Amino acid sequence: MKIQCNVCEAAEATVLCCADEAALCWACDEKIHAANKLAGKHQRVPLSASASSIPKCDICQEASGFFFCLQDRALLCRKCDVAIHTVNPHVSAHQRFLLTGIKVGLESIDTGPSTKSSPTNDDKTMETKPFVQSIPEPQKMAFDHHHHQQQQEQQEGVIPGTKVNDQTSTKLPLVSSGSTTGSIPQWQIEEIFGLTDFDQSYEYMENNGSSKADTSRRGDSDSSSMMRSAEEDGEDNNNCLGGETSWAVPQIQSPPTASGLNWPKHFHHHSVFVPDITSSTPYTGSSPNQRVGKRRRRF
């Protein structure tokens, strides 16, 4: 791409005058800047990419200038450009151009050491190694002895029961899902497990409809006598109550009539019966079906 000279508008521009803000060819540049000494001091930037000389920064006069600020009309290096155009929002809005022939590349950013490093072999071993808590030697020996004793008890088919004193402990046979397997009476099991506060005849009254063979089988224990006495008392109460505890509404028969209909069979025991007086002849029969003797004819 070629830039046309702003003065003659015919030749190719070779320099850019920062003071005049114009692109000039070699002929126009010599003609304009040779007129007086003041014009000869104008800063001019070559537009040819093959130019080997790079002008210095107008601020520090040490580093090479890469940026041209249109408002300040000065060539600036990177350091001076940042220092000047970051003071306030007004100067940061200045238009700046990159000089011709300057190649721009991405600046490598040093990110520094990574905060999250890859896990080392030591970290991996620490993650995979299980946590083991150190146990004192006496406690460890006691724990091993207790664990070994529990294994032996499980192999023998017994489970530890309640402790009678500090040295000895009772052992109960294993209980299956159905019933107990062993010769220990039921009352001993209830005392061991603290079930003596319950009613001892609860199971017996629950199974009251079973056969008498269960009662004779429970006669071996001391509680069977209490169960039998409770059964006898229950039978006496049933006999006194008539054997039935259901409620019934008493039925009152219809009142008797003069014709003998609806007369009770045992009216002298009936509390509701009121006899009807129909004639002067005294009634001596005990039932309504009894016939009164015929009157004798008088001759």
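Cβ coordinates are placed from backbone N, Cα and C, and glycine is handled just like the others.
The following features are taken from Swiss-Prot:
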BINDING   C5, C8, C28, H33  Zn(2+) 1 binding site
MUTAGEN   D20 to A  No effect on the interaction with HY5
BINDING   C57, C60, C80, H85  Zn(2+) 2 binding site
MUTAGEN   D72 to A  Abolishes interaction with HY5
MUTAGEN   D81 to A  Abolishes interaction with HY5
**Report entry** Cα separation, D20 (mutagenesis position) to C8 (Zn(2+) 1 binding site) (Å, whole number)
**Finding:** 15
Requested in this report: Select the closest residue to D20 (mutagenesis position) from the following recorded positions, measuring between CA atoms: C28, H33, D72, C80, H85.
Outcome: H33
Report summary line: Rounding to whole Å, the Cα atoms of C80 (Zn(2+) 2 binding site) and D72 (mutagenesis position) are apart by 12
Report task. By CA-CA distance, flag whichever of C5, C28, H33, D72 among the recorded positions is nearest to H85 (Zn(2+) 2 binding site). Result -> D72
Query raised in the report: Rounded to a whole number, how many Å is the Cα of C57 (Zn(2+) 2 binding site) away from the Cα of D81 (mutagenesis position)?
Result: 10
Query raised in the report: Taking the Cα atoms as reference points, how far is H33 (Zn(2+) 1 binding site) from D72 (mutagenesis position) in Å?
Result: 21
Query raised in the report: Beyond C57, C60, C80, H85, what residues of that chain have CB atoms within 8 A of the centre of the Zn(2+) 2 site's CB atoms?
Result: D58, I59, A63, G65, A74, L76, C77, R78, K79, D81, A83, I84
Report summary line: Students should find that the Cβ of H85 (Zn(2+) 2 binding site) has, within 10 Å, a number of other Cβ atoms equal to 19
Query raised in the report: Counting across all protein chains shown, how many other Cβ atoms sit within 10 Å of the Cβ of D72 (mutagenesis position)?
Result: 18
